[in-house]
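Since the structure comes first, as structure tokens, the remarks are kept for the end.
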Amino acid sequence: MTLEVVSDAAGRMRVKVDWVRCDSRRAVAVEEAVAKQNGVRVVHAYPRTGSVVVWYSPRRADRAAVLAAIKGAAHVAAELIPARAPHSAEIRNTDVLRMVIGGVALALLGVRRYVFARPPLLGTTGRTVATGVTIFTGYPFLRGALRSLRSGKAGTDALVSAATVASLILRENVVALTVLWLLNIGEYLQDLTLRRTRRAISELLRGNQDTAWVRLTDPSAGSDAATEIQVPIDTVQIGDEVVVHEHVAIPVDGEVVDGEAIVNQSAITGENLPVSVVVGTRVHAGSVVVRGRVVVRAHAVGNQTTIGRIISRVEEAQLDRAPIQTVGENFSRRFVPTSFIVSAIALLITGDVRRAMTMLLIACPCAVGLSTPTAISAAIGNGARRGILIKGGSHLEQAGRVDAIVFDKTGTLTVGRPVVTNIVAMHKDWEPEQVLAYAASSEIHSRHPLAEAVIRSTEERRISIPPHEECEVLVGLGMRTWADGRTLLLGSPSLLRAEKVRVSKKASEWVDKLRRQAETPLLLAVDGTLVGLISLRDEVRPEAAQVLTKLRANGIRRIVMLTGDHPEIAQVVADELGIDEWRAEVMPEDKLAAVRELQDDGYVVGMVGDGINDAPALAAADIGIAMGLAGTDVAVETADVALANDDLHRLLDVGDLGERAVDVIRQNYGMSIAVNAAGLLIGAGGALSPVLAAILHNASSVAVVANSSRLIRYRLDR
């Protein structure tokens, strides 16, 4: 790939890089690669023009190395490129130039008028220069007006452009220039505030680390010989062993293979309480080692880590439009023509062009247009910091309106980590260990919590699991497996009865007893004969009862628990949690039906689950919430909100954040519309000049952005 050095002088080099054009991700890769070179001060890659500008120290920087870094960025894997916008997106030199030129022109005009006592009206030369400066400073508004007129929809730029043209026709060059200069300052301040908002979100989610320590083992020197080397973080690969010391963020998702430490996972889970990690513990990128040292074998790097997926989701979510945003846009679209009409009426009645100009300027509904997107972006960033991944503004708004919640029991209201409590052989030729081993063989590929509990139990007892040739999932019932030439059935008593397997009286008594104790029985049949039984118990989450009480206090009118378990087990759990409405032995389609029934009754329904069988209900609910990013991928992808940890208190935070975001949006609408209305009344009375109108317009827009920015840290320290 060829590079063209367009210019290189005084420590500033501009390089033409065609493959960066229209590719912001590759532009980020270039910025990341070049920034690591010695002597490089700043680098900006511009996707619009396909150029890269590097500011460097001529004494320290190696020009050839910089160019090599640019070339190398073309081959960086996409998943290793940080999820951010290019630095060039934050810099708009022409905007600054417009403000500077406009300010200098106004200063010179002020000197001419008040120092040299020249008349206010400009001569031909002065007017020509002032008009040129006015057109230059007002170019973004004029361009926007032309675009909106071509599309047949007059926007706010049309109002500003109309006022500017009227000023120039009336030879009010100073007024036009002053107004445009003030509006440019206002636009710049809005952009600055929004950039700070985005930067704050990024800093909350993403550390500033750019290197990592990797442990290399030399096979020829023995297994114990190892060397630690420091490498760029984007060169770490899956399988590398990363060494993490105290007060350093873990840069990869993976498993601890050496050492132990106390780790703060708040960036991922929102939980401020540190946890202890030892060999075998899975850890996430973004977690910080508070005390100790660990070596982590990388399972995911870059954008594929949990924190990388969160950042990507947050950036995608900000593009999703909330219904309340459409309200603001409809208002803006209708208000612009109304503003022209009101301004024209004022001109006809008073004959005062300056008054009409003032009304055009004060009527610009820019602040209304900013009201929703700024608040949504800030709230989504806040949620991500708490470990709440909200996939769009529409879901955030819905979260504040939910008045009925459907819970899947296992893994949401219960811990989701059941333990084996009993293993009973029901056939003379079978021992309990055999029953457990063949049950584990049936469940070896399943991620259901009950299956994982059976597998864990065999590992704890050091029982080998026999291989199987084939398996079939019987959704909601159990598993059918073929192993050692035999057919195995593992599941509920209903499954065995459906398959014509006789369930003995002893087995039935065991089943009844276990269900009264809120334990789940799994029956194992081999070649049509019942051979054993395994029981499992899943504890209710300690915070579940308190959270349900608070949900009711917060306006949730109906809470429904769904479970595939037997009614007796469901009854025990429901009684413990104070739930009056529950359904047992439900299939995935039954969960979907339960959600739709509530919707038909007029409720705004939230569905909380964590498994594949919850996916249809999660998709159908007004807002689907997946518990824990460790849940099944299908559930996490289907849900509208994913909670990074399993703390039910986060459900309260979801509703609270949604309500707060809507409150802030309404405040923004109220503030901006009030300013527009008051400005129109004052302007119609002739008490407002075009310059004051521009100042008021800017103030309302900046106030809206600042008000929305408060959501970034709303109750983060609670």
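Quick reminder: no glycine exception, Cβ is built from N, Cα and C everywhere.
Asp408 (active site, 4-aspartylphosphate intermediate) falls within a strand when secondary structure is assigned with DSSP. Swiss-Prot lists Asp408 with the feature active site, 4-aspartylphosphate intermediate, giving similarity to another entry as the kind of evidence.
A 10 Å cutoff on Cβ-Cβ distances gives Asp610 (Mg(2+) binding site) a total of 26 other Cβ atoms nearby, all chains included. What Swiss-Prot records for Asp408, Thr410, Asp610 is Mg(2+) binding site.
Positions annotated as domain 'HMA' by Swiss-Prot: 11-78. Across the domain 'HMA' (11-78), the prediction's mean pLDDT works out to 87.
Quoted from Swiss-Prot for the published mutagenesis His697 to Ala: Loss of ATPase activity. Secondary structure at His697 (mutagenesis position), as computed by DSSP, is helix.
When secondary structure is read from DSSP and collapsed to three states, Asp610 (Mg(2+) binding site) falls in the coil class.
With a 10 A radius on its CB, Asp408 (active site, 4-aspartylphosphate intermediate) counts 26 other CB atoms from all the protein chains.
His697 (mutagenesis position) has a Cβ environment of 28 other Cβ atoms inside 10 Å.
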